[in-house]
Amino acid sequence: MGCMCIAMAPRTLLLLIGCQLVFGFNEPLNIVSHLNDDWFLFGDSRSDCTYVENNGHPKLDWLDLDPKLCNSGRISAKSGNSLFRSFHFIDFYNYSGEGDQVIFYEGVNFSPSHGFKCLAYGDNKRWMGNKARFYARVYEKMAQYRSLSFVNVSYAYGGNAKPTSICKDKTLTLNNPTFISKESNYVDYYYESEANFTLQGCDEFIVPLCVFNGHSKGSSSDPANKYYTDSQSYYNMDTGVLYGFNSTLDVGNTVQNPGLDLTCRYLALTPGNYKAVSLEYLLSLPSKAICLRKPKSFMPVQVVDSRWNSTRQSDNMTAVACQLPYCFFRNTSADYSGGTHDVHHGDFHFRQLLSGLLYNVSCIAQQGAFVYNNVSSSWPAYGYGHCPTAANIGYMAPVCIYDPLPVILLGVLLGIAVLIIVFLMFYFMTDSGVRLHEA
């Protein structure tokens, strides 16, 4: 067979090259893109076309987003902000948007470089864990809903104590959840307190449920000067379902025993009437919620890694949060390196990654975006849209429904290849027999 290949090389070279082209065609691209015009992007300064500065830089040079998309109406972005930052802190931007295919390129504006801690001897790593859990919930839910926005949550508290701000660090002040001060008629924090709140107007709500995980010491107004173990819960008064957890760590808020900080879980709650209950220490309850509306057929979100140049410390919490099957993560292998604006804005590789938003593709999958829906040498994993060699892959089930056109095309190509090989074998065998007879 090897000798035959050598003899056939001039005639079979084109056939072999043709097969190579067919089976190396339509590779997945490392971009974020969309199947149609029903898409939306949540971002920060790298996609904020409204940001204004007067420092002599070229207009829009801070963008990773192509400026052609500035007037698309499909972008909600704010310089210096993020969904997580707006959710928890006074520094708020009213993110809102709707689409079938949702893309996130934000998160870096709350990172280890900010070093936020709730208390003087708190733990920023606890906040990185909060960030990961927050985005995991957001990504999971936005694979099932079209619309995301923020809403305020009002509450009714029967006591005399007022809200207090106990989580402040540098420029950030926490206001979600809200903490209720100790009632003046109690000498310590060993008492049960509660407040009612109502969630209405959305299909689901993402709210924080947080505790100070460790041993909290009472304030200077607490004569008992004791340590307390935080315990918080939300009770759905309509369904009877209780959500809650307690402090579990043996840490405090002192130089000798640091680490006490807020640990949050992010609940997806249905509309209804709720009661927030604290069995010890400070009562907390949500003041803001992410409003989820308009359920849709399952469509994974796409998340672009949001990080600084290596001169500033970043985290990988959006990558931790972005898990299959509800999320596809996109990144580059190089350090983020900005151009004319500064090192943190205008990276060439991230601009290439976001350039996929300029056009539609046929298929979005774990490996990337497939431009065409005919054939590919890479099988789309968790593919959505009209994917090469296969149509939609169902949720949680890697079983493909074959698209007949690519299969027929492959069959035709295979049939032609077999016929050509048989013809060439017959031709050379006949030619060899004639020459042998003449010899």
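Every residue gets a Cβ built from N, Cα and C, even glycine.
Owing to the predicted nature of the structure, the values given are computational and were not obtained by experimental measurement.
For the mutagenesis experiment S45 to A, the note given by Swiss-Prot reads: Loss of enzyme activity. Residues within less than 8 Å, Cβ to Cβ, of S45 (mutagenesis position) and separated from it by at least 6 positions along the same chain comprise Y51, W62, A77, K78, S79, G80, H345.
Residues or ranges marked as active site, nucleophile in Swiss-Prot (evidence: experimental evidence): S45. Following the DSSP three-state reduction, the secondary structure of S45 (mutagenesis position) is helix.
The secondary structure of L119 (mutagenesis position), as reduced to three states from DSSP, is coil rather than helix or strand. The mutagenesis experiment L119 to A is recorded by Swiss-Prot, whose note states: Decreased receptor-binding activity.
Here Swiss-Prot notes a mutagenesis experiment, I166 to A, with the remark: Decreased receptor-binding activity. Secondary structure at I166 (mutagenesis position), as computed by DSSP, is coil. Taking all protein chains in view, 16 other C-beta atoms sit within 10 angstroms of the C-beta of I166 (mutagenesis position).
Annotation of the mutagenesis experiment F212 to A in Swiss-Prot: Decreased receptor-binding activity. Taking the Cβ of F212 (mutagenesis position) as reference, residues of its chain lying under 8 Å away and at least six apart in sequence are, in sequence order, C118, D230, S247, L260, D261, L262, T263, Y281.
Here Swiss-Prot flags D342 (among others) as active site, charge relay system. Following the DSSP three-state reduction, the secondary structure of D342 (active site, charge relay system) is strand.
The active site, charge relay system feature in Swiss-Prot is assigned to H345 (among others). Note on H345 (active site, charge relay system): other Cβ atoms within 10 Å of its Cβ, all shown chains, come to 22.
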How far is it from D342 (active site, charge relay system) to L119 (mutagenesis position), counting Cα to Cα, in Å?
33
Check each residue in the chain of L119 (mutagenesis position) that is at least six apart in sequence and keep those whose C-beta is under 8 Å from its C-beta; list them in sequence order.
I166, C167, N253, L260, D261
Have a look around D342 (active site, charge relay system) and count the other CB atoms within 10 A of its CB, chains all included.
13
